[in-house]
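Asker: According to Swiss-Prot, the record shows the following:
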ACT_SITE  E91  active site, proton acceptor
ACT_SITE  C338  active site, S-methylcysteine intermediate
BINDING   C112, C116, C119  [4Fe-4S] cluster binding site
DOMAIN    98-333  domain 'Radical SAM core'
MUTAGEN   C110 to A  No change in activity
MUTAGEN   C112 to A  Loss of activity
MUTAGEN   C116 to A  Loss of activity
MUTAGEN   C119 to A  Loss of activity
Amino acid sequence: MNFNNKTKYGKIQEFLRSNNEPDYRIKQITNAIFKQRISRFEDMKVLPKLLREDLINNFGETVLNIKLLAEQNSEQVTKVLFEVSKNERVETVNMKYKAGWESFCISSQCGCNFGCKFCATGDIGLKKNLTVDEITDQVLYFHLLGHQIDSISFMGMGEALANRQVFDALDSFTDPNLFALSPRRLSISTIGIIPSIKKITQEYPQVNLTFSLHSPYSEERSKLMPINDRYPIDEVMNILDEHIRLTSRKVYIAYIMLPGVNDSLEHANEVVSLLKSRYKSGKLYHVNLIRYNPTISAPEMYGEANEGQVEAFYKVLKSAGIHVTIRSQFGIDIDAACGQLYGNYQNSQ
């Protein structure tokens, strides 16, 4: 058993070895954290008292590297504000489905520098990339409280594929000695960072991938999402086709419905044309239509989603044989929905 030395688990392992502790000590510690849900070194009674004191002196009282600042609750949703290093803050969302499933939407960056016009997170710029421990601790926090970890999505603050630490986090989440999750329980959303998509294909082929499209027209997409100038739609779609070819895995397409901007039937038909021209006529693409969530912190304001227009858009895609769903929304009242994270906290600083 050897852990990545970028992680707290690897650092603890190195510390134990440097102090000539027996190899089984690291297993005792990871069992205490992940099987017994013990967060404080002092409470790991399986360890000798002197070792517990040494761990506290070197790593702090608790195994968590992030600090709880605030919590908000809504029906089926809990949003938590954490403090990370450099006194920065990130948000994490826990969603409980009525069937008993628990999903976690986690952040990969504090802020974001890609400047999508409809997103509150991007309006503050990039403050820092989260470390691997700051990423995984968002889930560990809930695990230690007794929550069931069924699925994790990198759809919180930041562009996940712009932070290399995300790949280390994937390793920790799937490590059988740590979180022990199947890669199919993990989802990454990206605005289209081509080099990192290639890495996912090659090294993490079973992880679910979502591409944020939001407009089928390249010029319009560049206005909404400046990243399109660097990685244009067609180039990203070619890479996604290759991902599907090599992995035989479905790719999800996220499409935020911006009233009067990208929700016309013309847009719907163009999405159909875009996907039908892809590998296997787009049969392994699945479109998630997302109602726009108003937030005063986004660079531009759009109105409430027009339900009739959302339904009409859906029917165009459905009738053309495109796999499509309208995503259920949770946590809008506490700014925990798509595109809302960190907005109100930023305004209050």
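Note that Cβ sites are derived from N, Cα and C of the backbone, with glycine treated the same way.
Substitutions noted, but not modelled.
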Asker: Looking only at the domain 'Radical SAM core' (98-333), report the model's average pLDDT.
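Answerer: Mean pLDDT, the domain 'Radical SAM core' (98-333): 93.
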Asker: Over all shown protein chains, what is the count of other CB atoms within 10 A of the CB belonging to C116 (mutagenesis position)?
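Answerer: C116 (mutagenesis position) is surrounded by 23 other Cβ atoms within 10 Å.
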Asker: Report the same-chain neighbours of C110 (mutagenesis position): residues 6+ apart in sequence with Cβ closer than 8 Å to its Cβ, ordered by sequence.
Answerer: V84, E88, R89, V90, L126, K127, K128, N129, L130, M157, G158
Asker: Among the mutagenesis positions C112, C119, which residue has its Cβ surrounded by the fewest other Cβ atoms within 10 Å?
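Answerer: Lowest Cβ count within 10 Å among the mutagenesis positions (C112, C119) is C112.
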Asker: Between C116 (mutagenesis position) and E91 (active site, proton acceptor), what C-alpha distance do you get in Å?
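Answerer: Their Cα atoms are separated by 18 Å.
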